[in-house]
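Report on the structure given below.
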Amino acid sequence: MNSFSTSAFGPVAFSLGLLLVLPAAFPAPVPPGEDSKDVAAPHRQPLTSSERIDKQIRYILDGISALRKETCNKSNMCESSKEALAENNLNLPKMAEKDGCFQSGFNEETCLVKIITGLLEFEVYLEYLQNRFESSEEQARAVQMSTKVLIQFLQKKAKNLDAITTPDPTTNASLLTKLQAQNQWLQDMTTHLILRSFKEFLQSSLRALRQM
């Protein structure tokens with residue numbers, strides 16, 4: 001199995017970035033009798049929920065861009081005309097008109113449910129990526145963990161958690177095994193398609209969330 005190595009976006013720098021973003025999901029305890037605003041840094045307003053979500057998505061997108069760069073530099077996968085062959089074997093989440101995330105027919109709650117459900121569906125594909133970047137393992141791991149934090153942020157924002165569909169663990173395990181059993185070319189193409197689709201999904205999500 002080939003591995004990718006990152007130069008422009010080093011693993012150490014990416015991991016340090018993760019440490020800066022993840023604490024937002026787990027704020028430091030506030031002493032009894034004190035309000036969190038009272039212990040905030042002077043002259044700095046604490047980030048709102050929407051600002052944290054926006055920042056988290058942009059951080060993940062930076063990580064995806066770094067991994068995609070390595071994928072594209074390694075081979076011609078980003079230019080391949082045979083993408084459809086591999087893409088037909090995947091069921092990557094995509095935005096559709098019925099999801100209420102586009103400007104036409106925008107519906108905040110319907111869209112939010114779609115975003116969370118889509119991110120949950122992407123998790124098995126992000127797990128697959130952990131075995132595709134041996135020399136950039138920390139970057140791939142950071143994207144995966146940051147996505148989990150993003151899901152937590154969004155679940156707190158959602159009003160109808162019952163409408164969110166959670167993927168079946170057994171089905172995910174079977175899918176992961178199937179993806180890992182592909183030949184080398186298909187594994188490389190799958191990696192490219194996952195990163196590209198995840199980037200597009202997050203970009204669409206970011207535009208929609210900025211309307212909420």
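The backbone N, Cα and C atoms fix where each Cβ goes, and this holds for glycine too.
As the structure is a computational prediction, the values presented were derived from the model and not from experiment.
According to Swiss-Prot, the mutagenesis experiment Ala173 to Val carries the annotation: Almost no loss of activity. A simple way to gauge crowding: the CB of Ala173 (mutagenesis position) has 12 other CB atoms within 10 angstroms, across all the protein chains here.
Swiss-Prot lists Trp185 to Arg among its mutagenesis entries, and the accompanying note reads: No loss of activity. Under the DSSP three-state reduction, Trp185 (mutagenesis position) is assigned to helix. Listed in sequence order, the residues of the same chain lying 6 or more apart from Trp185 (mutagenesis position) and placing their CB within less than 8 Å of its CB: none are present.
For Ser204 (mutagenesis position), the same-chain residues 6+ apart in sequence whose C-beta sits under 8 angstroms from its C-beta are Met95, Cys101. Mapped onto three states, the DSSP output places Ser204 (mutagenesis position) in helix. Record note (Swiss-Prot) on the mutagenesis of Ser204 to Pro: 87% loss of activity.
In the structure as shown, the Cβ atom of Arg210 (mutagenesis position) sits within 10 Å of 11 other Cβ atoms. According to DSSP, Arg210 (mutagenesis position) sits in a coil region rather than a helix or strand. Swiss-Prot documents Arg210 to Lys, Glu, Gln, Thr, Ala or Pro as a published mutagenesis change and attaches the note Loss of activity.
The mutagenesis experiment Met212 to Thr, Asn, Ser or Arg is recorded by Swiss-Prot, whose note states: Loss of activity. Around the Cβ of Met212 (mutagenesis position), the same chain contributes Ser50, Glu108, Cys111, Leu112, Lys157, each under 8 angstroms and 6 or more positions distant in sequence.
Geometry remark: Ala173 (mutagenesis position) versus Arg210 (mutagenesis position), CA distance 34 Å.
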